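Data first, discussion second: the structure below is written as structure tokens.
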Amino acid sequence: MNPAVFLSLADLRCSLLLLVTSIFTPITAEIASLDSENIDEILNNADVALVNFYADWCRFSQMLHPIFEEASDVIKEEYPDKNQVVFARVDCDQHSDIAQRYRISKYPTLKLFRNGMMMKREYRGQRSVKALADYIRQQKSNPVHEIQSLDEVTNLDRSKRNIIGYFEQKDSENYRVFERVASILHDDCAFLSAFGDLSKPERYNGDNVIYKPPGRSAPDMVYLGSMTNFDVTYNWIQDKCVPLVREITFENGEELTEEGLPFLILFHMKDDTESLEIFQNEVARQLISEKGTINFLHADCDKFRHPLLHIQKTPADCPVIAIDSFRHMYVFGDFKDVLIPGKLKQFVFDLHSGKLHREFHHGPDPTDTAPGEQDQDVASSPPESSFQKLAPSEYRYTLLRDRDEL
């Protein structure tokens, strides 16, 4: 007969505590540390990856670390598959090559990746566990709204840019490419889809993708490229979803200033769509070749009264065109002059050549004075940049230019 085994009360309590702890303690998600050896493999295999670019000496980075780790734990419980969502980090001092690759100019910087592709918009929201978790949940939500009736297409919000895909089957390569593009561009366009018999009237030549631009009178545009070619499909839809002339708001101002390009801005009243259309047409006609050297923007006069005051204007003066070089602001002449061929283009060229800055300080160039006309001393000090105040704040980030100056 086996001898009886007796446990003391203290031993029994200890055993129960260990058992309960093993059952109810959540598994801590590991933050992937990225380096030049593993970064491509980890990011390429992740549906969604949020990467924290940091430096140990940066106090904002230090404050973010425990928040980032806790948010990772929360999300890991909801998306347990390791490739569904990845939280990762890069020590930019140890891996300066990676920091340069992704043009990191401030710490911490939180960038989102989808299947290895870096999204243009980085995370700039609140640094809290809830905000980060909500952001990831939003990124994991379905980017395409499946319509149940073609009446939904008739009643679309035409103030938005809408991309509609008509497919025979949801389980198809055509739709998978469409959905992947939508996951990247859903902040810029509304994506909708229809399948089977519901979509049949719009599939007279097979699966079909249509762009409906803002405005009831604007004609639809049909995608004619390969439905299974991601790059071609993405480029076509991006061209439609990201306009040449973008609206600047207080929400996206930081993002736009960080692109580092001067602003050519039309200030207009919100309901003045005519001036906006004229400006858009002239930018497309005169300045398409300058797309990589300057940002074309429009702004609500009422919301951006302060920049207008900087150039001695008020909403009553709108529409007004100006350039903000992040050092100074320069005003275009009469808005009607934008219709003069080459006038707007010359204004931008004068910025790049330094003529605008030079003339503000020293008066008109000698070549601009008519023969026999006496030079007038009209030198002045141009208004300081107003939109540079929307740039990343030193109260949220360590800006690398500031550290370089130390």
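Just so you know, glycine gets a Cβ as well, placed from its N, Cα and C.
Mean pLDDT for the domain 'Thioredoxin' (30-138) in the predicted structure: 96. What Swiss-Prot records for 30-138 is domain 'Thioredoxin', and it gives sequence analysis as the kind of evidence.
One mutagenesis experiment named in Swiss-Prot is C58 to S, and its note says No effect on interaction with ITPR1. A C-beta separation below 8 Å, combined with a sequence spacing of at least six in one chain, links C58 (mutagenesis position) to Y107, P108, T398.
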In three-state DSSP terms, the structure that C58 (mutagenesis position) belongs to: coil
